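Contents: one structure, followed by commentary.
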Amino acid sequence: MALKRIHKELNDLARDPPAQCSAGPVGDDMFHWQATIMGPNDSPYQGGVFFLTIHFPTDYPFKPPKVAFTTRIYHPNINSNGSICLDILRSQWSPALTISKVLLSICSLLCDPNPDDPLVPEIARIYKTDREKYNRIAREWTQKYAM
């Protein structure tokens, strides 16, 4: 079941790739993918290329995939291990969601962080109190790690 669904998503991605994103299996292992997200233009991540790993559980799509950044990023909802705080990867997961939709949600999280549900409270505090400083540091990290 999982493998069939993963193959279908791979075909859908090839036919209709989401804007600014790409994803596909690493080698022959269909349960382990690598994804790429281009830093959105209207964000301090503009110009960056961010890599993520995707691990599908054997009971996919009934359980969410594990998605994590491998490129370092300065963001209140993404910690230094690359873990992403995003409701659809946890409690709000639904089998109707696809990797394409997950990647688009991560893209929109880059444009619009959620400082009220942070993984990194210190970055959330800076985002809320000094947006200029947040944008500057996020741009610096993007230049340092994602270009």
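Glycine is no exception: its Cβ is also placed from the backbone N, Cα and C atoms.
Lifted from Swiss-Prot, the feature list:
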type: DOMAIN; residues: 1-147; note: domain 'UBC core'
type: MUTAGEN; residues: LYS63 to Ala or Glu; note: Strongly reduced interaction with CNTO4
type: MUTAGEN; residues: CYS85 to Ala; note: Catalytically inactive. Loss of ability to promote FBXW2-mediated GCM1 ubiquitination. Inhibition of TNF-alpha-induced degradation of NFKBIA
type: ACT_SITE; residues: CYS85; note: active site, glycyl thioester intermediate
type: MUTAGEN; residues: ARG90 to Ala; note: Abolishes histone H3 ubiquitination and decreases interaction with PHF7
type: MUTAGEN; residues: TRP93 to Ala; note: Abolishes histone H3 ubiquitination and decreases interaction with PHF7
type: MUTAGEN; residues: LYS144 to Glu; note: Abolishes histone H3 ubiquitination
### Query
Between ARG90 (mutagenesis position) and LYS63 (mutagenesis position), what C-alpha distance do you get in Å?
9
## Note on the structure
One of the mutagenesis positions LYS63, TRP93, LYS144 has its Cα closest to the Cα of CYS85 (mutagenesis position), namely TRP93
### Summary
Same-chain residues at least 6 apart in sequence with Cβ under 8 Å of the Cβ of TRP93 (mutagenesis position), in sequence order, are LYS63, PRO64
### Task
Within the domain 'UBC core' (1-147) only, compute the mean pLDDT.
97
#### Entry: the domain 'UBC core' (1-147) - residue tally per DSSP class, helix then strand then coil
54 helix, 31 strand, 62 coil
## Note on the structure
Other C-beta atoms within 10 angstroms of the C-beta of LYS144 (mutagenesis position) total 11
### Task
Look at the mutagenesis positions LYS63, CYS85, ARG90 and tell me which residue has the greatest number of other C-beta atoms within 10 angstroms of its C-beta.
CYS85
